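Working notes, structure below.
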Amino acid sequence: MTNFRLNVLAYSVMLGLTASVAYAEPTNQPTNQPTNQPTNQPTNQPTNQPTNQPTNQNSNASEQLEQINVSGSTENTDTKAPPKIAETVKTAKTLEREQADNIKDIVTYETGVTVVEAGRLAQSGFAIRGVDENRVAINIDGLRQAETLSTQGFKELFEGYGNFNNTRNGAEIETLKEVNITKGADSIKNGSGSLGGSVIYKTKDARDYLINKDYYVSYKKGYATENNQSFNTLTLAGRYKKFDVLVVTTSRNGHELENYGYKNYNDKIQGKKREKADPYKIEQDSTLLKLSFNPTENHRFTFGADLYEHRSRGQDLSYTLKYQKTDPNLAEVDSRHTNDKTKRRNISFSYENFSQTPFWDTLKITYSDQRIKTRARTDEYCDAGVRHCEGTDNPTGLKVTDGKITRRDGSELQFEKKNNTAHSNGETYDFKKFIDTDKKVIEDKLTLKNPNDTWYDCSIFNCENNAKIKVFEGNYSYGYDGKWKEVDLEIKTLNGKKFAKIKDPTNKIKSILPSSPGYLERLWQERDLDTNTQQLNLDLTKDFKTWHIEHNLQYGGSYNTAMKRMVNRAGNDASDVQWWATPTLGYNFYDQPYTCATAYSWNANLCPRVDPEFSYLLPIKTTGKSVYLFDNLVITDYLSFDLGYRYDNIHYQPKYKRGITPKLPDDIVKGLFIPLPKNSNSKPDEVKKNVQQNIDYIAKQNKKYKAHSYSFVSTIDPTSFLRLQLKYSKGFRTPTSDEMYFTFKHPDFTILPNADLKPEIAKTKEIAFTLHNDDWGFISTSLFKTNYKNFIDLIFKGEKDFPLVSGGSSLPFSLYQNINRDNASLKGIEINSKVFLGKMAKFMDGFNLSYKYTYQKGRMNGNIPMNAIQPRTMVYGLGYDHPNHKFGFDFYTTHVASKNPEDTYDIYAKDKKQTDTSIKWRSKSYTILDLIGYVQPIKNLTIRAGVYNLTNRKYITWDSARSIRSFGTSNVIEQSTGLGINRFYAPGRNYKMSVQFEF
């Protein structure tokens, strides 16, 4: 086992807990009976008893309902019970106590589990046991959630430029009844994707609230200073005769997470050196609705709607392609605006049967229709205001007054007179030097346009009654010296609107207008990743005995279809149009109006453009079929086994309809599978034909995978205070379509496809020793090892010369490809303990101590580090609860060790010809303190508050540090100096507070 070090305090806590438990007085009831609940049961099981009886049922039913509710309101079913091996359960009560507002808060005080950071797109799933994102399964009410485009090549090419919302969607905390976190291979529960572990969300139900009452009302309001987030949650539950209903609606409004020193950094600095977090306005809305009908106590029908939307709008001021002004007084050109969205909608119907038959005690059939859209939209335009944007710059202040062009105060235009240049027909002026109303001369800020290029909008200018306009007449056809001249206007009606132009076409006549275009050009891109899933589940349970062995059998199956597709849109248009902007395209020599197709110059205002939809991947339909069987066998009071088996059949089908499916860019598929004919690069028809042939070829490449998963857990209780648990399980993840087919060709970064990828396999072996006592608590130590086989990873394959399209010399291209690595291995140790101090002394009644510790180390292909492994982490806890729950607090101390350079790996080191393959920017060790408390002054009111990072420690987490990219335009810093890294630091001291009314 890899060596590890615990500090003195950790040893003290461990020894104290061990001694306390070992010498605790035995209770009257035996404590060594294994739980009848399996440790890795499937996620969508129905309850074992009907809990929908109205309140006028007999007292036994009421007691039964209350018992079920209590078991669901504490962590790990009972906080004094020993934990199940490699499993943590967070209930709604626990999440409320910890003031969790997002998925990151769920695992704040869990060791060995962190959240993947994704820059402006917040979080993207979890990291467990050395793997992250798609290798950690996430589901809500039995439904798999959206996966990222997981190929590392796609991430580096596109995610690093902020063009895709390539993240895993989250969940609204206020709708959750329970979060089950499992560490290690876990495909019995979730099928494909459960390599490092799983996170399973279960939403609330009306039955959770309607205990001995027919209604429940709750209103909660909270605020957090770390991101100025305020939230409101309204929960309504009611029962009427055979119907019950639950509604939970939550809205959240805040802004970006305030990094350490947020208020002290210069807000004007832009680009990768920016130290202050980029500004975003973040909103989240969620509604959970469940309506149930109970014709009898043994039958229950439920309609559910789970609606979730997360929106983030702001500016990427750290964007590296941002135009950098050399003079702060210059007008702004543009900046990058973001408008990202994650939207999930799940409509479900379920039927539950509680009639005991020879085949089941409970039966549940569920149909779900889930639609998830993750969108990243970027708009590049200037929003600095009319007087400060280059496109609408008007420093002279010209405006239209009573249909004529005037100065900013409505007076006539004035220019600097030329000395000794008076003519009989008027004064000569230098039209390059404009005199403002304050007598200051503004030079070279106006444009003199040819008559044929100038149109006046008659809705703004005076075009009636033989109207005239004052213009510039030059001494020559060039230069700025000239005199005023009043000329006639010619009226034209184009597309139903009246416009005027100067009648005299001489090249000495010029119109006088501001030099800017008079509008703000906007370049926009909108990228959608859609995952639509329809799923049918059948889940059954049956308790029975064979000889003297008790069985808790769970079995069933599922059938699902999922369509995953990418849609990209892009275009140009204009906004903030000013009076001097060209109002019409005009007409040609034959007196025919120009159109956007025939005009000789492009105008973003008059000819907004929307490009045809395109995609980098073909839509993929996935059909999944699975059956599972799980049995919890209780042999004796001292021995039990959990046996699980699952079979999955997964079928990938590319779906392409010519002319309907968004087109793939030619360069992505050109010559991919079917080579281009020789000397065809210069023949567009040949290239187009080859592109279509390759698309058709990909669309016919169906892939089928079959997988067998299993799990074995043994629970042995040799004494009343000692428990030994052994676990061996297998998980898998099938390659995604983008991992197999994605390709990209560029001299700096060329991705080669690999259609021969095998499924990833994970096998976990774990042993846990637990000392426990019903009154004292528990201490559990586990050793684990996970072996990954066929681990998919992106590697640098070297350089290859490709001939240029134009012929002649060749150019070296850096080649990358996804491959199955021979193996990857991870091992580690975890400690989880909680001791209740009331047995030591009466005055300590209600106090508890807790300690968690995780250390893990892993390598791929022998000696390549796994970057997703978290540094050594420990969490100390001191808690108190009043006997009547009038008030309480929790004090947490979290210590995280430094990320050692030898435990990191830069995949671009070889490409950059570096001998040091470690990642340059890593997290240092840190210790943070959190204090959380609650008080219940009256029965219906609960006030919660917390102080986080109590000592105002400056630190960066490893997940934030590893999100820094070595190239790209987003999430980058100046690599040579480290300027910009403060943007990634965690918040300093911050506070949370919430108030909840319940009736």
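Indices start at 1 and increase along the chain as displayed.
Cβ coordinates are placed from backbone N, Cα and C, and glycine is handled just like the others.
Original residues only: the substitutions mentioned are not part of this model.
Taking DSSP states H, G and I as helix and E and B as strand, the domain 'TBDR plug' (77-204) has 32 helix, 40 strand, 56 coil. Annotated domain 'TBDR plug' per Swiss-Prot: 77-204, in sequence order, evidence recorded as sequence analysis.
Sequence annotations record features per position, and here Swiss-Prot assigns domain 'TBDR beta-barrel' to 212-999.
Its Cβ placed at the centre, Ile85 (variant position) has 27 other Cβ atoms within 10 Å. According to Swiss-Prot, the naturally occurring change Ile85 to Val is described as follows: In strain: E1a.
Counting every protein chain shown, the Cβ of Asp101 (variant position) has 23 other Cβ atoms within 10 Å. Quoting Swiss-Prot on the natural variant Asp101 to Asn: In strain: E1a.
Looking at Swiss-Prot, you'll find the natural variant Thr108 to Lys noted as follows: In strain: E1a. Around the Cβ of Thr108 (variant position), the number of neighbouring Cβ atoms within 10 Å comes to 18.
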Euclidean distance between Cα atoms of Ile85 (variant position) and Thr108 (variant position), Å: 20
Between Ile85 (variant position) and Asp101 (variant position), the C-alpha gap once rounded to whole angstrom: 27
